[in-house]
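Taken from Swiss-Prot, the feature K(+) binding site covers TYR177. Feature annotation from Swiss-Prot assigns domain 'L-type lectin-like' to 52-269. Swiss-Prot gives this note for the published mutagenesis TYR177 to Phe: Impairs potassium-binding. Here Swiss-Prot notes a mutagenesis experiment, TYR429 to Ala, with the remark: Impairs interaction with COP1, SEC21 and SEC23 and loss of endoplasmic reticulum exit. Under mutagenesis, Swiss-Prot gives PHE432 to Ala with this note: Impairs interaction with COP1, SEC21 and SEC23 and loss of endoplasmic reticulum exit.
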Amino acid sequence: MTTRKTASSLQLLGKITGTKAGTKQKKMNFINGLIWLYMCVWMVHGKVTQKDELKWNKGYSLPNLLEVTDQQKELSQWTLGDKVKLEEGRFVLTPGKNTKGSLWLKPEYSIKDAMTIEWTFRSFGFRGSTKGGLAFWLKQGNEGDSTELFGGSSKKFNGLMILLRLDDKLGESVTAYLNDGTKDLDIESSPYFASCLFQYQDSMVPSTLRLTYNPLDNHLLKLQMDNRVCFQTRKVKFMGSSPFRIGTSAINDASKESFEILKMKLYDGVIEDSLIPNVNPMGQPRVVTKVINSQTGEESFREKMPFSDKEESITSNELFEKMNKLEGKIMANDIDPLLRKMNKIVENERELIQRLRPLLDLKKTAISDDSFQDFLSMNANLDRLIKEQEKIRQDAKLYGKQTKGHDEIFSKISVWLALLIFIMITLAYYMFRINQDIKKVKLL
């Protein structure tokens, strides 16, 4: 941020001095601006750690463009397309009006563990509405070799495109598109999977785009603009066996916008700057839209997130309202058939009851008569049993009395017999003693 403020102040100072000085002073300002540009590039890429140096793949990176003397030899790894020019240490992709250009790395790159690509770019000389833009490519396969899509590819390409362009409603923005090569990509209607706002037009200070892809970290894909996170996702998975074609392209339509590439570095891994936490996310404006209820005509204002023309976002209250409406419709759709079925069942039950009622009445009458007759016969049987039981009880009483009289007579006879036996035994004893006494007397 400090470098941008300093650059803007120097630019303002250059304009003031230019109005006072004249043509010679303008030339001096141009030279000073060029020196300042080189200083900014050095400041942007001056902080590189030793670990990052070990990961730096110089064979797949641009050389120091300020030191290039033999383009055919030192830039043999790169393909320059259309109107690209190497001027004063930078590639100018669009050197004039209605021009386009591209810069492609000739050898294809295969990811071993992870990769990080850093592009240093600048848009200079124009600010305003334009249909042009700057695209950065990460393609797989041979699809899309034409230049109909921002000077770099056909509409049928397989891979990733990161596009910087001016949106008519929201201004300067960065959008990311994916395509599998089976269908045409239309910038106006095709959906993008990520986006952020980024001011890049007519800037004295170059900007840095850093793209990191790490398959080992659950396919982390992360884009940083000037060390601020534009987006990161783990839902994008590239084909591991297919190598990548890396490049950039631009088109400026009818404007004088000059898209410039100052540096490109490729690292075989994740560098330390890629791990900067997202503590200062890129700001996004709020868009207020007037919504008119088609049923009631009521007007309301709703905030939408950026880039919500294709995919509208809704607030929590609106989400709850829609859920309540959906729940009501579901309940209504569920209850109405149930009510109809219940009413039909009730009608069937009523009809069945009406048909069974005469049969039930006849059965009830027959059951009542039979039950009454059975009750009377049972009562008569009970009376007969009671009488028989009473008669048996009386007979038992009489038999009991008779048995008791006999027992008394037998007991009296037994007493007299016992007494008689005792008397007889006593008499026999005395007679025996008398006989013994008589025998003793005779002996004497």
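Every residue, even glycine, has its Cβ placed from backbone N, Cα and C.
Quick caveat, the model's predicted, so the values are computed rather than measured.
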PHE432 (mutagenesis position) and TYR177 (mutagenesis position), distance between Cα atoms, whole Å: 155
Site of maximum Cβ density within 10 Å, from mutagenesis positions TYR177, TYR429, PHE432: TYR177
Mean of the pLDDT scores, which run from 0 to 100, over the domain 'L-type lectin-like' (52-269): 88
Local backbone state of TYR429 (mutagenesis position), from DSSP in three classes: helix
